[in-house]
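Inspection log for the structure reproduced underneath, given as structure tokens.
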Amino acid sequence: MAWRSVGANNEDLIRQLKDHGVIASDAVAQAMKETDRKHYSPRNPYMDAPQPIGGGVTISAPHMHAFALEYLRDHLKPGARILDVGSGSGYLTACFYRYIKAKGVDADTRIVGIEHQAELVRRSKANLNTDDRSMLDSGQLLIVEGDGRKGYPPNAPYNAIHVGAAAPDTPTELINQLASGGRLIVPVGPDGGSQYMQQYDKDANGKVEMTRLMGVMYVPLTDLRS
């Protein structure tokens, strides 16, 4: 993509993403500045490209994390419930936490990262604690092990849901866990085929509207047996 680049450090990377119009809001830029990718990506943390993090999983490119924050930012408010499916390294989950915390403190806020690989769950918690132990200690950011394709009913309904891997078709179970006024963004399409980042918005009456945002290429949303 035209904006792909390598930052000298985390702040330089965020500056470049902002200069190229990938990051539009100061609040998104600040959340990403405060969440240094070096804690979450052992290889090339400031390169704008996916990087391996173990278990056959990659951390998404920084520009895709920026897009996710921009598309969801109006739903990231104190007291909101957020679900990050396929949370992997824990990076974007931490960005959600910091974005909301900067808006104000509310005891009802819950940001849940769900990951199906036990080792990645362990590693992401270690990443978060290396970054800032107070995030997990707050009880408002949770990392859980489970099949994210089924969402996480204990904290539903969610004001915002992000999915970090491609669903083969419309993710009905996740849509069912959206709150009224909530938004889901998810890559949809077959592995190796045409995929699109799709946005699902649920209105006050439960009606869902889908908007196709852009063409993407993601690994498929799976479980350990896939």
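Each Cβ is built from the backbone N, Cα and C atoms, and glycine gets one as well.
DSSP classifies Val57 (S-adenosyl-L-homocysteine binding site) as strand under the three-state reduction. Cβ neighbour count for Val57 (S-adenosyl-L-homocysteine binding site): 20 (other Cβ atoms within 10 Å of its Cβ, all protein chains included). Positions annotated as S-adenosyl-L-homocysteine binding site by Swiss-Prot, on the basis of similarity to another entry: Val57, Thr58, Ile59, Ser60, His65, Ser89, Glu115, His116, Asp147, Gly148, Thr222.
Here Swiss-Prot describes Ser60 to Thr as a published mutagenesis experiment; the accompanying note says: Reduces catalytic efficiency. Listed in sequence order, Pro50, Leu92, Gly164, Tyr218 are the same-chain residues at least 6 apart in sequence whose CB falls under 8 Å from the CB of Ser60 (mutagenesis position).
For the mutagenesis of Ser60 to Gln, Swiss-Prot gives this note: Loss of catalytic activity. The structure shown keeps the original residue.
Here the residue is the original one, but Swiss-Prot notes a mutagenesis experiment at this spot, Ser60 to Ala: Reduces catalytic efficiency.
The active site annotation in Swiss-Prot covers Ser60 and rests on experimental evidence.
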Densest Cβ neighbourhood among His65, Glu115, Asp147 (binding-site residues), 10 Å radius: Glu115
Set of same-chain residues at least 6 away whose C-beta sits under 8 angstroms from Ile59 (S-adenosyl-L-homocysteine binding site): Arg37, Tyr40, Ser41, Pro50, Gln51, Ile53, Gly88, Ser89, Tyr91
For Thr222 (S-adenosyl-L-homocysteine binding site), nearby residues of its own chain (Cβ under 8 Å, 6 or more apart in sequence): His116, Ala165
For Thr222 (S-adenosyl-L-homocysteine binding site): DSSP state (helix, strand, coil): coil
